[in-house]
Amino acid sequence: MAPPAGGAAAAASDLGSAAVLLAVHAAVRPLGAGPDAEAQLRRLQLSADPERPGRFRLELLGAGPGAVNLEWPLESVSYTIRGPTQHELQPPPGGPGTLSLHFLNPQEAQRWAVLVRGATVEGQNGSKSNSPPALGPEACPVSLPSPPEASTLKGPPPEADLPRSPGNLTEREELAGSLARAIAGGDEKGAAQVAAVLAQHRVALSVQLQEACFPPGPIRLQVTLEDAASAASAASSAHVALQVHPHCTVAALQEQVFSELGFPPAVQRWVIGRCLCVPERSLASYGVRQDGDPAFLYLLSAPREAPATGPSPQHPQKMDGELGRLFPPSLGLPPGPQPAASSLPSPLQPSWSCPSCTFINAPDRPGCEMCSTQRPCTWDPLAAAST
């Protein structure tokens, strides 16, 4: 079968004999393509031509085994620098057309541009040495003549020379780091291109703010605890101070309370800044920023009918009346009144439970004291008092 016009199929054995001077990764897409065109991560490679001493060739390698790769003599392409990370590559006629190259790292882009310029100058001088050209201190635009030579198609390189794919763990980490740097540096276009590559390969990411974005810690969080079992008595509340970091999540705070005070996360309901907290959000997102910021912890009661197997040993259920037994007197928790055996029980004050955070509210409150949820329309104070 005849090779493509203006070129020839390269033998796989020739690849191993070429001395690779530098290989870099860049997001490549046709220059004339629309803004919705997908950029493909490709490897640019500059190597010495073993058949032409003192000459070099530029290779554009695809990802994955069996991919068709392109290479051109360096003197046959036109290479232009448009910005710190934006370059253009114009192959000779018969090639894929002008390509836009976006590098993930400005230093890597500068090093590549300097090497291409040095190799171009050395090739034009007709040097007989295959030694790498000297790297200059800075990159300058490179624009080379374009003689009518077509690109050469060649088979896939050896397995050891394949470019890293985003399916590789190392490549994923590098791309994730590049995405973080692009966002931190305000490079919207670079961040979009790296994100597109990650999305094409469906890489699972967890995007979180760094601790430097949050207020400094630790700080003392003033926590008021309420026990649902005895919400009408003075012994139903206690006040404690917890050392926390604003960047910690509510879930981490729940585990801290379980470790220090013994209440499992399943019975904890946190209200901070008039909001019922969700485990995934940070404390700072609810306004926790400095010493003395308040928080409210509402402790649910365990079900009346416990299972036959008993509570889990890892997360034991909080039983009614446990708040007074778990807190030492140093926390300022007043002892509950001990009614005489002959005294009649006092009538319960009518109250209503918030449907959002389950806080027990006074009967005359139109909304929840903790989270401002409106009182249920179906609540009847007379019926509540009679029960």
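Glycine is treated like the rest: Cβ placed from N, Cα and C.
The structure displayed is predicted, hence computed values, not measured ones.
Per Swiss-Prot, the features are:
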- Val114 to Asp: Abolishes homodimerization (MUTAGEN)
- 219-288: domain 'Ubiquitin-like' (DOMAIN)
- Ile272 to Ala: Abolishes interaction with RNF31 and ability to mediate linear polyubiquitination (MUTAGEN)
- Cys354 to Ser: Abolishes binding to ubiquitin without affecting interaction with RNF31; when associated with S-357 (MUTAGEN)
- Cys357 to Ser: Abolishes binding to ubiquitin without affecting interaction with RNF31; when associated with S-354 (MUTAGEN)
- Cys368 to Ser: Abolishes binding to ubiquitin without affecting interaction with RNF31; when associated with S-371 (MUTAGEN)
- Cys371 to Ser: Abolishes binding to ubiquitin without affecting interaction with RNF31; when associated with S-368 (MUTAGEN)
Rounded Cα distance in angstrom between Ile272 (mutagenesis position) and Cys371 (mutagenesis position) is 9
Mutagenesis positions considered: Ile272, Cys357; fewest surrounding Cβ atoms within 10 Å belongs to Cys357
Model confidence over the domain 'Ubiquitin-like' (219-288), as mean pLDDT, sits at 85
Grouping DSSP H, G, I as helix and E, B as strand, the residues of the domain 'Ubiquitin-like' (219-288) number 24 helix, 26 strand, 20 coil
The mutagenesis positions listed are Val114, Cys354, Cys357; by CA-CA distance, the one closest to Cys368 (mutagenesis position) is Cys354
One should report the C-alpha separation between Val114 (mutagenesis position) and Cys357 (mutagenesis position), rounded to whole angstrom, as 63
Once DSSP output is merged into helix, strand and coil, Cys368 (mutagenesis position) belongs to coil
